[in-house]
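Colleague: If you look up Swiss-Prot, you'll see H435 marked as active site, phosphohistidine intermediate. For N45, Y468, R564, H592, the entry in Swiss-Prot reads ATP binding site. Under the heading Mg(2+) binding site, Swiss-Prot lists R375, R405. Residues annotated as domain 'PLD phosphodiesterase' in Swiss-Prot, with sequence analysis given as evidence: 430-464. One mutagenesis experiment catalogued in Swiss-Prot, R375 to A, is accompanied by this note: Loss of enzyme activity. Swiss-Prot documents S380 to A as a published mutagenesis change and attaches the note Loss of enzyme activity. Among the mutagenesis experiments that Swiss-Prot reports, H424 to Q is described with the note: No effect on enzyme activity. According to Swiss-Prot, the mutagenesis experiment H435 to A or Q carries the annotation: Loss of enzyme activity. Quoted from Swiss-Prot for the published mutagenesis R564 to A: Loss of enzyme activity, but retains low autophosphorylation activity. Recorded in Swiss-Prot as a mutagenesis result, H592 to Q carries the remark: Slightly reduced enzyme activity.
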Amino acid sequence: MGQEKLYIEKELSWLSFNERVLQEAADKSNPLIERMRFLGIYSNNLDEFYKVRFAELKRRIIISEEQGSNSHSRHLLGKIQSRVLKADQEFDGLYNELLLEMARNQIFLINERQLSVNQQNWLRHYFKQYLRQHITPILINPDTDLVQFLKDDYTYLAVEIIRGDTIRYALLEIPSDKVPRFVNLPPEAPRRRKPMILLDNILRYCLDDIFKGFFDYDALNAYSMKMTRDAEYDLVHEMEASLMELMSSSLKQRLTAEPVRFVYQRDMPNALVEVLREKLTISRYDSIVPGGRYHNFKDFINFPNVGKANLVNKPLPRLRHIWFDKAQFRNGFDAIRERDVLLYYPYHTFEHVLELLRQASFDPSVLAIKINIYRVAKDSRIIDSMIHAAHNGKKVTVVVELQARFDEEANIHWAKRLTEAGVHVIFSAPGLKIHAKLFLISRKENGEVVRYAHIGTGNFNEKTARLYTDYSLLTADARITNEVRRVFNFIENPYRPVTFDYLMVSPQNSRRLLYEMVDREIANAQQGLPSGITLKLNNLVDKGLVDRLYAASSSGVPVNLLVRGMCSLIPNLEGISDNIRAISIVDRYLEHDRVYIFENGGDKKVYLSSADWMTRNIDYRIEVATPLLDPRLKQRVLDIIDILFSDTVKARYIDKELSNRYVPRGNRRKVRAQLAIYDYIKSLEQPE
């Protein structure tokens, strides 16, 4: 069998994942406004795809052509563009369908041509009061450098200023970062109707207010467009320059990085399209997409709650972990010292972690706090706690990952603020991104230092903890806390040798240990012992690990995969992956936690990890996976995994055809895993 048939290209697999998101927008069992929000998620995902995956492919094509190599990448480019075009057509159809369904529910997203006289007057006042100060036209002249001026993934209106036979062009930025994208209009009869208008259409309606008095014209026509840039960096790590200075420079470079996608309104005149293409230096390798009237659908993620309560998801109140509320514990440290605690977001509240760090910031017994941050919330209480701890005389070390894609600017801000507060801030070594989710609190108890550790699968972020599924393990077990201490030492001194007996740490030992554990399952299967591998991942694309799973399947090891995003492995290939079952779940929460389970001859090993099975995570990042040593917590994770694999509502097969077929229910009971997990955890947190 040829090599190309053993793996799905990661770019196509990623697009298949985003098509699953689009399926959620099409799913009529989802509430109407949630379906509209899934359109926003799809659009946001696609923007990131072009910034990262597509841009990387474009670079590969340019390099391969310079070297005179084969055309595989160009062929893949064609497949991508074809698949995106098909999905975009489905997207447009779904959007129109949802608009009709909204109207049936008395929610009207109207355009500038559908305004009543009263609404027209109201809009002109709104424009002058809230919007005009944010609008400055960019005139397109022969020397205008649009690549320099235009912002990445912002929607613009390209305006024709027509005077007789002369046409001038200008661009208007739609300032959705300063003014709400959705604006509620005064209702008309009947009063139950809820009219809204997009910011784009307010600008269309108010073109005269923008240009009148400055230009003579017979007509003004506006067409939407946006441009997506390559999000990668070209960092040259000079010894005398700090990483923060380099990152600030690279952020400036991103503002002028090469465009990789140009999306424009389908009825934009050809002459204007050509002017924009030329000004944006769009090459034959870039994606040029004629689209609808609106771009930046990512704002639809925040489509407002309007109308009846059943148009949005029924709330699932976040649950407190009952162990922290027991009367005998004076604080969170007492509870964790008694036994390990496992939190599973967003079912559990993130408040427990925030509260523990708040307590640590002023507890007289706390000596030191170490934490690494990758993506934190905009108004991060964790950052506040670290600053308060430093003010209270604690020794605070914060490892800031300046290379967290799309969060670099925020992390530079946090690093400066922490440094000013007296916190010891350190950065990752060049080329070694820190993706682990750790903190370590050192506390003086009865004359000895006791350490408390957090190992997680997700970021210390209050916002995403309400949307992403992730685990937090809180432990005072010295077997784990001593090794977390070693991880922080490794971060500060990445080239000193370090060993671990319990933790799986990239790039130190992850690949070796994963290979060894898969090989052990193969040996057990061959000897007739219990064997099996179950993985829950965001992405599975490392060919070495995929090949190891193929070898396991060929040896009779049952392999169960739950992969949300990219999966290069192809299940059910005869003689290669017959024993591999792979599914994906897309639902109201984003499945983000990573779990590795090995049967281990009947004594299961269960790991929680920050690392996907991607080459970068295994070999080029600092990642941490922890074993669950407490049998109670191990069983809890196994129960949750069982629920996920029993899903008969939101589970899809991963297959060679990228079909996204739903797993058939057959005669099994209806199980929507995320709701079932909520009920399971709720049952565990009942008072005894």
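Cβ from N, Cα, C; glycine included.
Where a substitution is noted, the model still shows the residue that was there originally.
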Colleague: Do any of R375, Y468, R564 (recorded positions) have a CA within 10 A of H592 (mutagenesis position), and if so which?
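Modeller: For H592 (mutagenesis position), the recorded positions whose Cα atoms are within 10 Å come to Y468, R564.
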Colleague: Counting only residues 6 or more past its boundaries, what in the same chain has a CB within less than 8 Å of a CB in the domain 'PLD phosphodiesterase' (430-464)?
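Modeller: Answer is 235, 237, 243, 333, 336-337, 345, 350, 353-354, 356-357, 360, 363, 365-378, 380-382, 399, 401, 403-404, 470-476, 478, 480-482, 484-485, 487-488, 491, 494, 503, 505, 507, 592-595, 608-611, 616-617, 620-624, 626.
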Colleague: Looking only at C-alpha atoms, tell me how far R564 (mutagenesis position) is from R375 (mutagenesis position), rounded to the nearest Å.
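Modeller: Their Cα atoms are separated by 20 Å.
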Colleague: Taking only the residues in the domain 'PLD phosphodiesterase' (430-464), give me the average pLDDT of this model.
Modeller: 93
Colleague: By CA distance, which of the mutagenesis positions (R375, S380, H424, H435) lies nearest to Y468 (ATP binding site)?
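Modeller: Of all the candidates listed, R375 is nearest in space.
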Colleague: Show which residues of the chain containing H424 (mutagenesis position), separated from it by at least 6 in sequence, have their CB under 8 Å from its CB.
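Modeller: Within the chain, H424 (mutagenesis position) has Cβ neighbours under 8 Å at K395, V396, T397, V398.
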Colleague: What are the sequence-distant neighbours of S380 (mutagenesis position), meaning same chain, six or more residues apart, C-beta distance under 8 angstroms?
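Modeller: Listed in sequence order: W414, F460, N461, E462.
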Colleague: Per DSSP, how many helix, strand and coil residues does the domain 'PLD phosphodiesterase' (430-464) have?
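Modeller: DSSP composition of the domain 'PLD phosphodiesterase' (430-464): 1 helix, 19 strand, 15 coil.
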Colleague: Cα-Cα separation of H435 (mutagenesis position) and R375 (mutagenesis position), in Å?
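Modeller: About 10 Å separate the Cα atoms of these two residues.
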Colleague: In whole Å, note down how far the CA of N45 (ATP binding site) lies from the CA of R375 (mutagenesis position).
Modeller: 17
Colleague: Reduced to three states, what secondary structure does DSSP give H424 (mutagenesis position)?
Modeller: strand
Colleague: Other than its own, how many Cβ atoms are within 10 Å of the Cβ belonging to H435 (mutagenesis position)?
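Modeller: Excluding its own Cβ, H435 (mutagenesis position) sees 22 Cβ atoms within 10 Å.
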Colleague: For the ATP site made of N45, Y468, R564, H592, how many Å separate the two farthest Cα atoms?
Modeller: 15
Colleague: Other residues with Cβ within 8 Å of the Cβ centroid of N45, Y468, R564, H592 at the ATP site?
Modeller: N538, G565, L590, E591
